[in-house]
Amino acid sequence: MTNSTQTRAKPARISFLDKYIPLWIILAMAFGLFLGRSVSGLSGFLGAMEVGGISLPIALGLLVMMYPPLAKVRYDKTKQIATDKHLMGVSLILNWVVGPALMFALAWLFLPDQPELRTGLIIVGLARCIAMVLVWSDMSCGDREATAVLVAINSVFQVAMFGALGWFYLQVLPSWLGLPTTTAQFSFWSIVTSVLVFLGIPLLAGVFSRIIGEKIKGREWYEQKFLPAISPFALIGLLYTIVLLFSLQGDQIVSQPWAVVRLAIPLVIYFVGMFFISLIASKLSGMNYAKSASVSFTAAGNNFELAIAVSIGTFGATSAQAMAGTIGPLIEIPVLVGLVYAMLWLGPKLFPNDPTLPSSARSTSQIINS
């Protein structure tokens with residue numbers, strides 16, 4: 001057996017849950033809308049379950065969703081990834097230069113007459129992904145260690161740069177271009193809290209799970225027994241989160257369909273555009289399939305939890321800015337799932353004979369057609 005064969009990603013045989021992921025997501029979206037429209041008081045009940053501006057039911061779903069991917073990371077390999085200056089440089093430019101600039105351009109192009117929605121959309125573009133990217137990377141057989149490192153770096157930059165970038169894109173750049181400006185004060189602690197809760201807790205759980213599991217039972221047991229047992233919880237947590245998000249926003253989606261459409265168009269262009277810009281940049285810079293998948297999904301996704309929290313804290317829960325933040329994940333989730341399948345399909349074409357391509361057990365044809 002060649003080394004390239006040995007290093008290929010070899011996920012377990014596709015489970016019943018994984019085989020029909022698009023169907024489960026569509027059903028979860030529909031069920032969430034149904035709950036939001038049919039169960040009176042549900043939105044208020046869920047909205048009341050908050051601590052420090054964080055929705056506990058949604059936080060629970062995100063933590064359950066993120067734990068399995070972080071438990072799969074081989075943390076003894078992350079030091080080597082962190083020293084890859086080429087990978088770090090490409091990711092930082094895509095996340096903190098290209099991403100916010102593209103969202104700024106799309107927001108002004110599609111919402112020139114809607115300053116509140118436009119501001120909310122720009123805030124979404126500033127909130128770089130630190131959560132769901134772990135799921136998208138895992139589904140596309142990306143480099144888990146690289147994704148974990150990129151997410152950690154995004155978290156640090158989130159705390160350090162969010163306020164400054166908000167000031168630049170809402171006040172400085174519009175002023176330079178002769179456009180109307182927006183004044184907004186972002187809470188530093190809301191940003192720190194979002195990072196600590198939505199990344200810190202599952203990251204610590206993943207690290208300690210691997211350390212304790214390998215120490216007591218060994219790596220073979222941990223990776224062949226324990227990880228397959230907890231893997232379904234990532235999808236379960238994702239579906240649970242989708243149901244909650246759509247149930248909370250059911251009224252807005254139905255009562256303001258035109259606003260949703262106007263937000264959806266630039267969001268779809270943004271997610272798809274960032275993904276393919278990042279994929280092309282990764283390919284041209286010589287990265288393999290797995291690292292290209294990690295970089296592409298890290299750059300394409302956004303931290304909707306932070307965008308929602310900042311918009312609500314700054315402009316109010318019923319503001320148009322907050323609506324833009326809450327519509328974000330409703331568009332992002334189905335689009336990013338579609339891009340996972342696009343990555344699996346394009347992988348063999350863009351990266352022929354790449355040793356990090358998913359193995360034949362996880363070939364695109366099996367995933368899509370089985």
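Glycine is no exception: its Cβ is also placed from the backbone N, Cα and C atoms.
Here the original residues are kept at every noted site.
Taken verbatim from Swiss-Prot:
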MUTAGEN   LYS72 to Ala  Decrease in transport activity
MUTAGEN   CYS141 to Ser  Does not affect transport activity
MUTAGEN   GLU305 to Ala, Asp, Phe or Lys  Loss of transport activity
MUTAGEN   GLU332 to Ala  Decrease in transport activity
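Taking CA atoms as the reference points, LYS72 (mutagenesis position) and CYS141 (mutagenesis position) are 12 Å apart. Across the structure, CYS141 (mutagenesis position) and GLU332 (mutagenesis position) are spaced 19 Å apart at their Cα atoms. Long-range C-beta contacts of GLU332 (mutagenesis position), restricted to its own chain and to partners at least six residues apart, with a cutoff below 8 Å, comprise MET132, LEU267, PHE271, GLY301, ASN302, PHE304.
In the shown protein chains, 22 other C-beta atoms lie within 10 A of the C-beta of LYS72 (mutagenesis position). Cβ contacts within 10 Å of CYS141 (mutagenesis position), excluding its own Cβ and spanning all protein chains shown: 23. CYS141 (mutagenesis position) carries neither a helix nor a strand DSSP state and counts as coil.
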